[in-house]
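Accompanying notes for the structure given below.
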Amino acid sequence: MSNDSTEGTVGSCNATGLTDEKVKAYLSLHPQVLDEFVSESVSAETVEKWLKRKTNKAKDEPSPKEVSRYQDTNMQGVVYELNSYIEQRLDTGGDNHLLLYELSSIIRIATKADGFALYFLGECNNSLCVFIPPGMKEGQPRLIPAGPITQGTTISAYVAKSRKTLLVEDILGDERFPRGTGLESGTRIQSVLCLPIVTAIGDLIGILELYRHWGKEAFCLSHQEVATANLAWASVAIHQVQVCRGLAKQTELNDFLLDVSKTYFDNIVAIDSLLEHIMIYAKNLVNADRCALFQVDHKNKELYSDLFDIGEEKEGKPIFKKTKEIRFSIEKGIAGQVARTGEVLNIPDAYADPRFNREVDLYTGYTTRNILCMPIVSRGSVIGVVQMVNKISGSAFSKTDENNFKMFAVFCALALHCANMYHRIRHSECIYRVTMEKLSYHSICTSEEWQGLMRFNLPARICRDIELFHFDIGPFENMWPGIFVYMIHRSCGTSCFELEKLCRFIMSVKKNYRRVPYHNWKHAVTVAHCMYAILQNNNGLFTDLERKGLLIACLCHDLDHRGFSNSYLQKFDHPLAALYSTSTMEQHHFSQTVSILQLEGHNIFSTLSSSEYEQVLEIIRKAIIATDLALYFGNRKQLEEMYQTGSLNLHNQSHRDRVIGLMMTACDLCSVTKLWPVTKLTANDIYAEFWAEGDEMKKLGIQPIPMMDRDKRDEVPQGQLGFYNAVAIPCYTTLTQILPPTEPLLKACRDNLNQWEKVIRGEETAMWISGPGPAPSKSTPEKLNVKVED
């Protein structure tokens, strides 16, 4: 080779950062590379020259120069030469066992030892295994069992137990170690230097055993210092890089959790996909061949699963197959024990463990070698078990795998909890749909009912009496649907609704009123009649949409009323109170109204434009909500102030809404404006409901207010007096001020107030209050069809 070419080669090496020292250091750590290079690339003649040169030196002794390089207890020079190599090895996931073996080779040179043995902890950290490096051409590193960690056996076991360095000049004469080193060449060994390899946080990871043969000088304290310094440096270096690995793994885990969270919230229905995502990461986390996730059925004391890792891959990702669900007793197997005890189990040999349940292997055709089984705990209870099967790199799962998996198991609990919660929600939705289907069937009128209403004819006498404010629908129960059709046609015109849809709607509304004493179908038609009378006596004041909306709102304003007040539902956390925090029943009534409108053939507003449809629904909503008596007091006060100051303007929508709200209250309370016998009978119905609510409160140990206490029925007249003065009279007074044609309501209310005062005084009240209009006719009534033209 010419000088020019030689210079070019050296320059190239320098450019890449290689130095003679780094190459030598690498070859010291990798003697097999040198062996292969020599055997393949160096001629026999050259080897002979090397051998002749070598015979001039002691064959078993390292050169003084080589020894001195590693005898500095601060590892000056060696650290700098090997640091980048070691970090590179560790950063790329290099085998710590092999790396420590290579470093042990350096320590052997530094201490002039004849040989060494490197031990690592066994599967359960209670035994030692001697490390056998790979062969020159092929083969994998091996760990050969060397016995349990206990005193009274070998020096390595003794040091592992005590975690203290031992320097023994003559091991064969030391009674503490009856088995000596336990190595095959132990009879030639005399002096032993045995050191524990401990991490920076105090965990024992291995034992280095250096020895010298018979006839050699025994190890001394300086050798111990050199070896200790080397191991300390190596332990710190490895720990530092492992910490970095751990941080990288934590970052990876955090990224994974964010990814899974995004997956879950973006596609909440794909629970199987979420579980697959988790199981894939869990496999990679501990380098397992298979993964299984079992959920716990505490009711039946079983474990079950329907998602299985079949060991195949597609585009580099494991395939999970959803099959028929398998179940087995919680009393069986390793997974069963983990589910029962909540303890982590790390089984190095599954078939040697009597707890292993072979049924799953028989079912799947898979052979299980080792298992890492972790409980998934939520709210102090085991809700699932994650089982990692067959460690890929290594003979079994390690303690590090356990620690990493414990951290991951916390998120598994969250994911599994979400999965179970979603499953329950889906199950509840199915029950809900079935229930709604049944409810729909039983709450929709029959064809006979709505067709009968279409053919119904209303007596002429009733048509005349309907126009009166104090008209009582009570005696005409079979005619109530027809009465409402008549009022709709009189107020809004016969073509305002399709007759078939209107009849369907009315009869289904009737069916959805419950059989409670007061808030029932009769009350609905009574309130609708009062609104009809107000609209008829204030003709031209309200739009067509308002007239339609208000009459429908009155008919539906107490739909599905259960006979209990809002305060009762809220006090005892009724589901309706959870749905509607304010105006609970009123919001439910509106919701039921919309539900009926959405039934097939029931949408009486289907001919309206979309904007008109929204308007009429809003009119109905506001009107029904206004029947919440808690809202009445503030509304009436505002209207009274507007009226007194002259600021009330019915062209202002907010003012108009307030007036309509007062009209709804007046209609809802209209029983106080009927003839006295009707008013008194209706009061009995109202109190029947109040007392039923009071009885329920008493059952729960709560004393109801006097109005709801049947034991205080003697206080009813006094209570009515207070109600009239505080609520009814002010309501009709303000309404009369704004809408003067409604004055008959105020007059009738005052007459009934006088009747209650007479009751309190003990006077006879068995009389009818005279009212406008003709007396009921005793003649045979003329028949009129409900479809009356204006």
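FYI, residue positions are counted from 1 along the chain as it appears here.
Each residue, glycine too, has its Cβ placed from N, Cα and C.
Unsubstituted: the structure retains its original residues.
Sequence annotations record features per position, and here Swiss-Prot assigns active site, proton donor to His519 based on similarity to another entry. Long-range Cβ contacts of His519 (active site, proton donor) within its own chain (separation 6+, distance under 8 Å): Tyr513, Asp558, His561, Gly563, Glu689.
If you look up Swiss-Prot, you'll see Arg290, Cys291, Ile334, Ala335, Thr368, Gln387, His519, Gln720 marked as 3',5'-cyclic AMP binding site. According to its DSSP assignment, His519 (active site, proton donor) is coil.
Long-range C-beta contacts of Asp668 (divalent metal cation 1 binding site), restricted to its own chain and to partners at least six residues apart, with a cutoff below 8 Å, comprise Val527, His557, Thr627, Leu629. According to Swiss-Prot, the feature divalent metal cation 1 binding site maps to His523, His557, Asp558, Asp668, an assignment based on similarity to another entry.
What Swiss-Prot lists as domain 'PDEase' is 446-763.
Quoted from Swiss-Prot, the note on mutagenesis experiment Tyr101 to Cys is: Decreased protein abundance; decreased 3',5'-cyclic-nucleotide phosphodiesterase activity. Long-range Cβ proximity for Tyr101 (mutagenesis position), meaning a same-chain Cβ under 8 A and a gap of 6 or more residues, is found for Leu118, Phe131, Pro133, Pro141. According to DSSP, Tyr101 (mutagenesis position) sits within a helical segment.
For the binding-site residues Cys291, Ile334, Ala335, the ranking by surrounding Cβ atoms (within 10 Å, all protein chains) places Ala335 first.
Classification of Asp668 (divalent metal cation 1 binding site) by DSSP places it within a helix. The candidate set comprises the binding-site residues Arg290, His523, His557. Of these, His557 has the most other Cβ atoms within 10 Å.
Arg290 (3',5'-cyclic AMP binding site) sits 68 Å from His523 (divalent metal cation 1 binding site), taking the CA atoms of both as reference points. Long-range Cβ contacts of Gln720 (3',5'-cyclic AMP binding site) within its own chain (separation 6+, distance under 8 Å): Ala683, Trp756. Considering other CB atoms within 10 Å as the measure, the emptiest surroundings among the binding-site residues Thr368, Gln387 are those of Thr368.
Here the C-alpha separation of Cys291 (3',5'-cyclic AMP binding site) and His523 (divalent metal cation 1 binding site) works out to 65 Å. Annotation note: Ala335 (3',5'-cyclic AMP binding site) sits in a helical segment as assigned by DSSP. Taking only the Cα positions, the spacing between Thr368 (3',5'-cyclic AMP binding site) and His523 (divalent metal cation 1 binding site) is 73 angstrom. DSSP classifies Gln720 (3',5'-cyclic AMP binding site) as helix under the three-state reduction.
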